[in-house]
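Undergrad: Take a look at the following structure, please.
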Amino acid sequence: MVAFLSAWPWENFGNLKYLLYAPLAAQVVYSWVYEEDISKVLWCIHILIICGLKALVHELWSVFNNMLFVTRTLRINPKGIDFKQIDHEWHWDNYIILQAIIVSLICYMSPPLMMMINSLPLWNTKGLIALIVLHVTFSEPLYYFLHRSFHRNNYFFTHYHSFHHSSPVPHPMTAGNATLLENIILCVVAGVPLIGCCLFGVGSLSAIYGYAVMFDFMRCLGHCNVEIFSHKLFEILPVLRYLIYTPTYHSLHHQEMGTNFCLFMPLFDVLGDTQNPNSWELQKKIRLSAGERKRVPEFVFLAHGVDVMSAMHAPFVFRSFASMPYTTRIFLLPMWPFTFCVMLGMWAWSKTFLFSFYTLRNNLCQTWGVPRFGFQYFLPFATKGINDQIEAAILRADKIGVKVISLAALNKNEALNGGGTLFVNKHPDLRVRVVHGNTLTAAVILYEIPKDVNEVFLTGATSKLGRAIALYLCRRGVRVLMLTLSMERFQKIQKEAPVEFQNNLVQVTKYNAAQHCKTWIVGKWLTPREQSWAPAGTHFHQFVVPPILKFRRNCTYGDLAAMKLPKDVEGLGTCEYTMERGVVHACHAGGVVHMLEGWKHHEVGAIDVDRIDLVWEAAMKYGLSAVSSLTN
């Protein structure tokens, strides 16, 4: 049975919970449109604005927290936040709705207070002093006492406070993630100083806005998992150790739970003899080690941006959005101009940066981002700059001791760098293994084709992947219709096949040659007209970037080749572009397998057809699994 006040009344509403703000918004709109006077509903406007500011504070702290390229050396808990924690904290903003409802009810039940709020001055120095006094003498001790009680009483901790502590890695969103009862108590803790100021006649809008926003700001600070304070600050002014907590201070509370119960002021932990003795030493240690090299990743996936809209799928933009497969969202459109400007800035000044990470069997796996977008790879004058970025990333990985670096999508474009061959030839003494991952990509596509298929139509047939697929299938006795206008390139591939299988490779120059073939392997973009040649019931396997559009309703379409990471992956909380949770592109998975196997060779240039089955079996051995890509 659910404990009293442990669940939220709108728990099953989903995003419809935001309609609870509607009465306030409706009140404002009605007064503005029909009464042409909003002075009587200023309190509604203030509530809505403050709620928006509170949400913005959490979002900005989340952005900062997830900027690993800025915060990685100052992180307190080095673990990553996984999908389970993100889902657990999905409705972290319930408390903001609760506060809006409580304040609205108070205003409705107390018309004098409502009128007082509508006529508050912008600033009152006495009110600021009263606010500080009330916070220190009421809010801090009340919170400390109740927080400690929730920990020491087994019933209250088990049924209430454990919900907050079930997030293994502190995050700004963790700050608001608690039960209904705890947030009602927090409303009292944060509300009494504000109500007190108003009742004393010294309230002001600055006090209300400032305290409401700073209260959440400080809560996010304590949960941000990034030590932002310099240890020198507390050495120069030791008194600050009693007046303000640090992210390290509160992280120790989440790790050990029996100490550091204060709201914002460690003074009350000192008075209650509950301060963790390592609080300030650990804080100093983290700050001093900020310039030192942290753990070196065993594997790096070198990715790049696709387009401006998908750039907002980054975890340091909206964490919840990044934890779901990418789709274009209307609410992101207003951010497009700003993101476009950021893209231009990245083009001019940015270097390869840490994007995300996870751990697999004690191997640290990171994704680094090349600050370039898809269209830039097709600009002739941008080629050198892109290769310089990729080369710098490879050399950096080699210098710090990375074992394997895998090139994503366009970073291994044949015309750009020969599938990574350029870098391996230029730096023959590389210790890091450079991998394009296309061997596993080919394996995923090939193992998806039913065994009873005896004919396929292949576009992009003379590309690196197309060549490998054609040679593999012809050995299997499958007739491969290779779409290419180049007789020379076709014959070159045909000669690589064993003599007895060469007749299985057939050159075709037009799409109508495949009008009776129901298995299409697409390595080149198809227009609706070109797709129309496929007979009903055709399945389009594909390795073209970006994927072809699904025009045919009587056909099925495969997604890009992908694999699901093993179940024991830890700290994974970001979806890779349009992939489902825990699923990565096959070239990414290929690099992981290369690292796990400890292979010492570079996988660049042409795909070794003889290794396709070997790489597939290795992937299966480590628990990676093929992803069914059959979609209508």
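Backbone N, Cα and C atoms are what each Cβ position is placed from, and that goes for glycine too.
Just so it is clear, the model here is predicted, and its values are computed rather than measured.
Reproduced below are the annotations present in Swiss-Prot:
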- 133-274: domain 'Fatty acid hydroxylase' (DOMAIN)
- His147 to Ala: No effect (MUTAGEN)
- His161 to Ala: No effect (MUTAGEN)
- His250 to Ala: No effect (MUTAGEN)
- Ala408 to Thr: In cer3-1; reduced wax content (MUTAGEN)
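Tell me what's around each of these sites.
TA: His147 (mutagenesis position) counts 21 other C-beta atoms within 10 Å of its own C-beta, drawing on all protein chains shown.
Counting only residues at least six positions away in the same chain, the Cβ atoms of Phe150, His151, Ala178, Thr179, Glu182 sit under 8 Å from the Cβ of His161 (mutagenesis position).
Annotation for His250 (mutagenesis position): spatial neighbours Pro170, Gly222, His223, Asn260, criterion Cβ-Cβ under 8 Å with sequence separation of six or more.
The Cβ neighbour count for Ala408 (mutagenesis position), using a 10 Å radius over every protein chain in view, is 24.
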Undergrad: If you average pLDDT over the domain 'Fatty acid hydroxylase' (133-274), what do you get?
TA: 97
Undergrad: What whole-number Å value do you get for the CA-CA distance of Ala408 (mutagenesis position) and His147 (mutagenesis position)?
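TA: Distance between the two Cα atoms comes out at 48 Å.
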